[in-house]
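K.L.:
The structure is given below, and queries will be raised subsequently.
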Amino acid sequence: MTNTPQSHPLIKIVNHSFIDLPAPSNISAWSNFGSLLGVCLGLQLLTGLFLAMHYTADTTTAFSSVTHICRDVNYGWLIRYMHANGASMFFIFLYFHIGRGIYYGSYTFMDTWNIGVLLLFAVMATAFMGYVLPWGQMSFWGATVITNLLSAIPYIGPTLVEWIWGGFSVDKATLTRFFAFHFILPFIITAMVMIHLLFLHETGSNNPSGMNSDSDKIPFHPYYTIKDILGILFMMITLMSLVMFTPDLLGDPDNYTPANPLNTPPHIKPEWYFLFAYAILRSIPNKLGGVLALVFSILILMLFPILHSSKQRSMSFRPLSQCLMWMLVANLLILTWIGGQPVEHPFITIGQLASVTYFFIILILMPSTALMENKLLKW
């Protein structure tokens, strides 16, 4: 028997995943974000690899090595800013991707959804550790504040913090291990993405109607490959505009000052994509309570399949639930704004109200509204 190219095991996998994959005929542009995240991950891996070739993970030379990359390495500034702003794009797409999953009820694919939440945690950990590497003021103090949160864990907390630091403060050992983890985690994320896709292809993709689409499937290529390429084109235009015109727009000016353990910046804050969680953390006066609220604000995503009480899967035909969904989005934008503000009146109160509202919408309003919609539709 002659060996056709499609009988090769590797080509077969690619073929079943990206070419002959049966896809619903009505999936909208919201479904583009999965492929955009894949491209973002590839871009981050590549730019990160080139940065690692010139970076030194030592407290005395880390800051200078980043400066050296920007000044002396051929197109080093481009690689550095593509990596920094690529992370911002990554999180924008992540939040859109999760939002799409909530809106269209994709969380009913529990295996895919849960590995997705774990992926979110892994990406957040990677981004946090990457932010520490340039060893600027905000890198150092961000690392100090966030790692210190673990000391709120009863009994083992303080020991755990010192164990993570590798000493009695954030220092050389901390920077070295953060670089090691920041380098290895994206490869673990890539493996998790493959598992994420494996679980998705077990069930097939969801679609905006939320109904079974087995009766109306089309091949992924050429229909959705072209659609994805258009999305990638838009992404690259946005990213390159950001990199070329305003590369520091989303960064913190404090990070252009080398780390100084003796001088605390007036406002310690993380990158913009963590501000909503940071606002929730700060809104609770108790340290342990704040840490629990912070963790639960992300872990709550795992409860969506359990809290789903509607007889319909998608929100496409549920106007009341749609209103709540957009209320949740507005609430998250308010939290993001508050996270970047100083801890003073009226921001403290606004942050506390927004934090309570966040949990209230997800845990109480959404499930009860879904039940009410069932009643209104006499289901």
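For all residues, glycine too, the Cβ spot is worked out from N, Cα and C.
Substitutions noted, but not modelled.
Since this is a predicted model, take the numbers as computed values, not measurements.
Recorded in Swiss-Prot as a natural variant, Ser31 to Trp carries the remark: In strain: Isolate I539. Among the natural variants that Swiss-Prot reports, Leu45 to Ile is described with the note: In strain: Isolate I539. Residues annotated as heme b b562 binding site in Swiss-Prot: His83, His182. The annotation heme b b566 binding site is assigned in Swiss-Prot to His97, His196 on the grounds of similarity to another entry. Quoted from Swiss-Prot for the published natural variant Val117 to Ile: In strain: Isolate I539. Swiss-Prot lists His201 with the feature ubiquinone binding site, giving similarity to another entry as the kind of evidence.
Situate these features within the shown structure.
P.N.:
Cβ-based neighbour count (10 Å, all protein chains) for Ser31 (variant position) stands at 23.
Other C-beta atoms found within 10 angstroms of the C-beta of Leu45 (variant position) number 14, with every protein chain shown included.
Taking the Cβ of His182 (heme b b562 binding site) as centre and 10 Å as the limit, one finds 21 other Cβ atoms among all the protein chains shown.
Here His196 (heme b b566 binding site) comes close to Thr112, Ile115, Gly116, Leu119: these same-chain residues lie at least six apart in sequence, with C-beta atoms under 8 angstroms from its C-beta.
The Cβ neighbour count for Val117 (variant position), using a 10 Å radius and every protein chain shown, is 17. A helical conformation is recorded for Val117 (variant position) in the three-state DSSP classification.
Following the DSSP three-state reduction, the secondary structure of His201 (ubiquinone binding site) is helix. Remark: His201 (ubiquinone binding site) has His16, Ser17, Leu21 as non-local neighbours, by Cβ distance under 8 Å and separation of at least 6 in sequence.
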K.L.:
With every protein chain in view, how many other Cβ atoms are within 10 Å of the Cβ of His97 (heme b b566 binding site)?
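P.N.:
Counting Cβ neighbours of His97 (heme b b566 binding site) within 10 Å gives 19.
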K.L.:
Given a separation of at least six residues and a C-beta threshold under 8 Å, show me what packs close to His83 (heme b b562 binding site) in the same chain.
P.N.:
Gln44, Thr47, Gly48, Leu51
K.L.:
Check the Cα-Cα distances from Ser31 (variant position) to the recorded positions Leu45, His97, Val117, His182 and tell me which is shortest.
P.N.:
His97
